[in-house]
Amino acid sequence: MSETAEKAIEIWKIRRLVKQLINCHGNGTSMITLIIPPGEQISRYSNMLAEEYGTASNIKSRVNRLSVLSAITSTRERLKLYNKVPDNGLVIYCGEVIMEGNKTRKLNIDFEPFKPINTSQYLCDNKFHTEALAELLESDQRFGFIVMDGHQTLYGVVSGSAREVLQRFTVDLPKKHGRGGQSALRFARLRDEKRHNYVRKVAEGAVQHFITDDKPNVAGIVLAGSADFKTELGQSDLFDQRLQSRIIKTVDVSYGGDAGFNQAIELAADTLSNVKYVQEKKLIQRFFDEISLDSGKYCFGVVDTMNALQEGAVETLLCFADLDMIRYEFKNSEGNPVITYMTKEQEEKDSTNSFLLDKDTGAEMELVSSMLLSEWLAEHYKDYGANLEFVSDRSQEGMQFVKGFGGIGAVMRYQLDLSMLDPESDEFYSDSD
């Protein structure tokens, strides 16, 4: 599996972790956030935590004091696992989290981020602080688009899986005049002046949208449009030199506005090949192509996809990043494992909890583990020799994959008759749900 794809999975894990941590709350100031940037000394932070322990011993509230001391102790224990700060820095979260029914649970997490985190932070609060992680996620490459023709201009950005229109405006330029003589010269001057002012306005808008704190805020700029407006803009002295150096592609499009923006993204695909939005469309399109060819080298829905994975037949597994599917592993009365997949909605509808019962004996099975299927896949996909790609529903193809195919499917290495396999969880899951 490529380094880029593995990094994408690490990013997905952090994104999901941030979502979970944001919803965690505690009593008092017993939730610790510790972020250590690359190049720092572990000993410095060990000494700092020792001092913090002494200070926390003076907290008047007994309950809060014990909680804070416990969190500091857990943080120190986590820190001892490292001889030095990892290359990308170190992030530690420790503390007691309030669960449903006002119960508390200790949460201790330590990890190296997927890229350097240049923040030093130590906070005791009633929540975990994830702002620094959120910044890491947001700082994926952004590409600016200017779609310009004789009727309108659109500014947009593509970053990761997202495309966003920043601004659009229309323009009313005079058409070429058919008369001759002085009248023609006058109209030509007027037309050139309005065209010049239009290019100036577009250039000024580019600075407004693509420069922040005197620096370009995009990794590259794509100029798109019909006629020669886009070329004129790129070569004009009116176009900011800082942005001129960021032009990576100029493309001809048949439309203006949103349609032109979408076409420009497609035409610039090779240049933007590292942008997740484009990669995602290509991945899902390959899946759709296999279906169109009726090649037999595809599957979709959780039951068929997981069976194909177990058989080692999956080359590339596609999974909706926010798939609401839980993987339950039970042990039946004979000690054999039973795997069941259910959405939270299906579980809520199952008022009798029939999914907990052995379908042969009716006896309640022993629960071994339960976790989101997406998280299980992120941990185990390599065991089956598969590539794993998380996709969003932000593109048209992604939306179709989620709505029409259940948000999980695969391109297979070879044809496999899935009807010959015995899907243990078929009783509890319908691909149409």
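Glycine too: its Cβ is placed from the backbone N, Cα and C atoms.
Residues as originally present; substitutions not included.
Here the residue is the original one, but Swiss-Prot notes a mutagenesis experiment at this spot, Arg189 to Ala: Reduced interaction with sup35/eRF3. Where Swiss-Prot documents Arg200 to Ala as a mutagenesis experiment, the accompanying text is: Reduced interaction with sup35/eRF3. Per Swiss-Prot, mutagenesis Phe288 to Ala is noted as: Reduced interaction with sup35/eRF3. Annotation of the published mutagenesis Ser292 to Ala in Swiss-Prot: Does not affect interaction with sup35/eRF3; the original residue is retained in the structure shown. Quoted from Swiss-Prot, the note attached to the mutagenesis of Tyr298 to Ala states: Slightly reduced interaction with sup35/eRF3. Record note (Swiss-Prot) on the mutagenesis of Phe300 to Ala: Does not affect interaction with sup35/eRF3.
If you count neighbouring Cβ atoms within 10 Å for each of the mutagenesis positions Arg189, Arg200, the highest count belongs to Arg200.
In sequence order, Phe288 are the mutagenesis positions from Arg189, Arg200, Phe288 with a C-alpha within 10 Å of the C-alpha of Tyr298 (mutagenesis position). Of all the mutagenesis positions in the record (Arg200, Phe288, Ser292, Phe300), the one with the smallest CA separation from Arg189 (mutagenesis position) is Arg200. Taking CA atoms as the reference points, Arg200 (mutagenesis position) and Phe288 (mutagenesis position) are 44 Å apart. Each residue contributes its Cα atom, and for Ser292 (mutagenesis position) and Phe300 (mutagenesis position) those atoms are 14 Å apart.
Counting other CB atoms no more than 10 Å from each candidate's CB, the mutagenesis positions Phe288, Tyr298, Phe300 peak at Tyr298. If you take the Cα of Phe300 (mutagenesis position) and the Cα of Phe288 (mutagenesis position), they are about 11 angstrom apart, rounded to a whole number. Cβ neighbours within 10 Å of Ser292 (mutagenesis position), excluding its own Cβ and spanning all shown chains: 10.
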